Amino acid sequence: MSKSWGKFIEEEEAEMASRRNLMIVDGTNLGFRFKHNNSKKPFASSYVSTIQSLAKSYSARTTIVLGDKGKSVFRLEHLPEYKGNRDEKYAQRTEEEKALDEQFFEYLKDAFELCKTTFPTFTIRGVEADDMAAYIVKLIGHLYDHVWLISTDGDWDTLLTDKVSRFSFTTRREYHLRDMYEHHNVDDVEQFISLKAIMGDLGDNIRGVEGIGAKRGYNIIREFGNVLDIIDQLPLPGKQKYIQNLNASEELLFRNLILVDLPTYCVDAIAAVGQDVLDKFTKDILEIAEQ
């Protein structure tokens with residue numbers, strides 16, 4: 001005997017009421033999944049269905065979708081050439097590639113518009129999704145049993161705690177605090193942030209200390225502490241070229257820490273586009289958590 005519509009609704013409401021988690025979606029990042037799957041058709045409906053499916057899988061009482069809208073004003077203030085390498089890459093596109101990109105971003109815009117009818121969805125000009133996600137975790141993460149970050153971006157692992165994990169829809173893997181060494185060659189988030197400050201991030205055009213990769217960086221952090229501890233101890237002993245480079249990089253280390261430390265600088269990153277913007281975003285997120 002098939003279920004009545006009333007029974008189906010009752011079970012759906014009971015399932016929703018049992019959810020205790022928060023899910024934060026890297027919305028632009030998720031959109032590129034459809035582009036990389038060579039989708040040349042509108043994908044708004046599939047986009048929202050994917051988020052709904054993930055929300056059910058991760059028992060999300062609250063789901064928040066975030067999008068990027070231009071480069072981070074905050075990071076550009078500290079590093080004017082931030083992500084400048086991407087501008088060069090885009091300038092070299094063929095006319096066909098430009099047309100496909102324009103079409104994709106139109107479809108992505110449609111996906112976000114449809115998403116707004118189902119989930120709280122935010123894009124702020126000059127603020128990156130990373131910073132909004134970090135602030136949401138800081139502001140309301142403690143109100144939930146667990147927080148799930150949906151992104152392929154490993155930078156989001158700077159937000160991991162015992163109660164915060166990440167799922168990547170490309171690797172189909174979950175990333176937890178206990179797995180930091182396996183995925184990032186460090187023992188914890190503090191070391192991960194310090195390693196990123198030392199190495200930089202060429203993908204974002206952030207220069208690091210020349211001659212120091214993941215292995216050397218990890219060994220330095222293990223011996224001398226986090227990046228602020230290292231700065232306090234400069235110059236470090238040693239005649240190796242990479243040590244000399246490190247000793248000459250105090251300003252670079254400070255700058256890079258500001259650029260990569262999402263938990264510490266997320267508030268500043270949002271406020272960089274206006275205190276009123278931060279205040280409204282704070283109010284909106286707190287209201288969502290109360291629902």
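The backbone N, Cα and C atoms fix where each Cβ goes, glycine too.
Original residues fill every noted site, and no substitution is shown.
The DNA binding site annotation in Swiss-Prot covers Lys83. The Mg(2+) 1 binding site annotation in Swiss-Prot covers Asp130, and the record cites experimental evidence as its basis. Annotation source Swiss-Prot lists Mg(2+) 3 binding site at Asp155, Asp201. Residues or ranges marked as domain '5'-3' exonuclease' in Swiss-Prot (evidence: sequence analysis): 190-263. Swiss-Prot documents Arg33 to Ala as a published mutagenesis change and attaches the note 10 fold increase in the dissociation constant for pseudo-Y binding. 3 fold increase in the dissociation constant for 5'overhangs binding. One mutagenesis experiment catalogued in Swiss-Prot, Tyr82 to Phe, is accompanied by this note: 3.5-fold decrease in binding affinity for DNA. No effect on endonuclease and exonuclease activities. The note that Swiss-Prot attaches to the published mutagenesis Lys83 to Ala is: No exonuclease activity, retains full endonuclease activity on a flap structure. Binds DNA pseudo-Y substrates with a dissociation constant of 200 nM. What Swiss-Prot notes for the published mutagenesis of Cys115 to Ser is this: Complete loss of inhibition by PHMB; when associated with S-266. Among the mutagenesis entries in Swiss-Prot is Asp153 to Lys, noted as: Complete loss of enzymatic activity. While the structure shown retains the original residue, Swiss-Prot records the mutagenesis experiment Asp155 to Lys with this note: Complete loss of enzymatic activity. According to Swiss-Prot, the mutagenesis experiment Arg172 to Ala carries the annotation: 10 fold increase in the dissociation constant for pseudo-Y binding. No effect on 5'overhangs binding. Swiss-Prot lists Lys196 to Ala among its mutagenesis entries, and the accompanying note reads: 10% exonuclease activity, little change in endonuclease activity. Binds DNA pseudo-Y substrates with a dissociation constant of 200 nM. The mutagenesis experiment Lys215 to Ala is recorded by Swiss-Prot, whose note states: Wild-type exo- and endonuclease activities. 10 fold increase in the dissociation constant for pseudo-Y binding. Drastic increase in the dissociation constant for 5'overhangs binding. Under the heading of mutagenesis, Swiss-Prot lists Arg216 to Ala and annotates it as follows: 100 fold increase in the dissociation constant for pseudo-Y binding. Drastic increase in the dissociation constant for 5'overhangs binding. The mutagenesis experiment Lys241 to Ala is recorded by Swiss-Prot, whose note states: 10 fold increase in the dissociation constant for pseudo-Y binding. 10 fold increase in the dissociation constant for 5'overhangs binding. Here Swiss-Prot notes a mutagenesis experiment, Cys266 to Ser, with the remark: Complete loss of inhibition by PHMB; when associated with S-115.
The average pLDDT the prediction assigns to the domain '5'-3' exonuclease' (190-263) is 98.
Note on proximity: among Tyr82, Arg216, Lys241, Cys266, the mutagenesis positions of the record, the Cα nearest Asp201 (Mg(2+) 3 binding site) is that of Tyr82. Comparing the mutagenesis positions Arg172, Lys196, Lys241 by how many other C-beta atoms lie within 10 angstroms of each C-beta, the top residue is Lys196.
Using a 10 angstroms CA-CA radius around Cys266 (mutagenesis position), the recorded positions that qualify from Lys83, Cys115, Asp130, Asp153 are Asp130. The mutagenesis positions shown are Cys115, Asp155, Arg172, Lys215; of these, the one with its CA atom nearest the CA of Lys196 (mutagenesis position) is Asp155. Sorting the recorded positions Asp130, Asp155, Asp201 by the number of other Cβ atoms within 10 Å puts Asp130 first.
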